[in-house]
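K.L.:
Sharing the features that Swiss-Prot gives for it:
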| type | residues | note |
| --- | --- | --- |
| MUTAGEN | S156 to A | 3-fold increase in catalytic activity towards substrates |
| ACT_SITE | H158 | active site |
| BINDING | D173, D189, D190, D220 | Ca(2+) binding site |
| MUTAGEN | C212 to G | Severe loss of catalytic activity |
| MUTAGEN | C213 to G | Complete loss of catalytic activity |
| ACT_SITE | C213 | active site |
Amino acid sequence: MCSLITQLCDAGQLADYVGLGWLNAVSSQPYLVQALGLQPPPRRVDVDAAFRDAKGLHGHQPWVATPLPGQTVRALFIGINYYGTSAALSGCCNDVKQMLATLQKKGLPINEAVILVDEDNFPGRTDQPTRDNIVRYMAWLVKDAKPGDVLFFHYSGHGTQCKSRGDSDEKYDQCIAPVDFQKSGCIVDDDIHKLLFSRLPEKVRLTAVFDCCHSGSIMDLPFTYVCSGGEQASGTPHMKRIREGNDVLGDVMMISGCADEQTSADVKNTATFGTGSTGAGGAATQCITCMLMNNQSLSYGKLLIETRDMLKRKGFKQVPQLSASKAIDLDQTFSLTEMFSVDRSIQ
């Protein structure tokens, strides 16, 4: 199956990500995430240079679907297994396959996709997930975005922390680790925020999924989901402002695999989640894709609660987080394309 899909991509045809996602990784080995530990603060990202580099970049159409009239749908997928290093993982590229399969199955009409993975022969792969490539393709994702456009971002790999470079709210910055992080350094949350949001206009919808350790606030968004009585309690859920000065014009929602202080677990056999996939993969990705595929009318609040409940039933201690650029009305039906209804009582 995998070799056939690779041949189709090489011939310029479209990949069947649904088939690949549902039958992938039958020979994958189980893996456990080894925490990277505190990393040295990396050099700052030159945001202006990143956008200059992004001008000539293009993605590819991964599948055919009914388009959204007058709207562009663009997506960036990053999966890193760190092959041949002391940081090696086994399921992050599978997570990308699973997410692609889910979005194809749901019919999201992506006009342009970029896939940065370190797995050889990955169908539709754009390039390696180096620090430079991740930075410039983050800029590519949002460049020239206009009101009504829809963007999607998925990262599966190592997440870690470094001492804060001056964020007044946090002692540590959260980071993602590119495939070459040992040589080139990580990418911190401050720079992720600047790359994705500093030039994002109003009425652009962006959904992000981070399946990595220490990812709770990795986009530095101003609002987060809270529940009275604790994260796993049954109290009244609502959005709460946790940051000042980081407001974002677009409608951005992020689901992260765990809180800032937690690690994000991985599963030996994703078939136990009932998503149709097999082999190694991220627990949060598997739960989120299962929720998206099996529940057509979940609210934003229910999407998070049921993802948390599914992980808890499977014996995982991590608590996925939901954060956003606005105080989302948590009773609104979840959508990858629609603008938010906002709870005006929360400032």
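Even glycines carry a Cβ here, placed using N, Cα and C.
Those substitutions? Not in this structure, it's all original residues.
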K.L.:
Neighbour count first, Cβ atoms within 10 Å, every protein chain included; then name which of D189, D190 tops the list of binding-site residues.
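P.N.:
Sorting the candidates by Cβ neighbours within 10 Å, the top entry is D189.
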K.L.:
Given H158 (active site) and D190 (Ca(2+) binding site), what distance in Å do their CA atoms have, once rounded to a whole number?
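P.N.:
Approximately 17 Å lies between the Cα of H158 (active site) and that of D190 (Ca(2+) binding site).
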K.L.:
Indicate whether S156 (mutagenesis position) is helix, strand or coil by DSSP.
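P.N.:
DSSP assigns S156 (mutagenesis position) to strand.
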K.L.:
Looking only at C-alpha atoms, tell me how far D173 (Ca(2+) binding site) is from S156 (mutagenesis position), rounded to the nearest Å.
P.N.:
18
K.L.:
If I take the alpha carbons of C213 (mutagenesis position) and S156 (mutagenesis position), what is the distance between them in whole Å?
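P.N.:
The separation of the Cα atoms works out to 10 Å.
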K.L.:
Among the recorded positions S156, D189, D220, which ones place their C-alpha within 10 angstroms of the C-alpha of C212 (mutagenesis position)?
P.N.:
S156
K.L.:
Between D190 (Ca(2+) binding site) and S156 (mutagenesis position), find the distance joining the two CA atoms and give it rounded to the nearest Å.
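P.N.:
Cα of D190 (Ca(2+) binding site) to Cα of S156 (mutagenesis position) measures 19 Å after rounding.
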K.L.:
Between the Cα atoms of D189 (Ca(2+) binding site) and S156 (mutagenesis position), what distance do you get, rounded to the nearest Å?
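P.N.:
So the alpha carbons of D189 (Ca(2+) binding site) and S156 (mutagenesis position) sit roughly 15 Å from each other.
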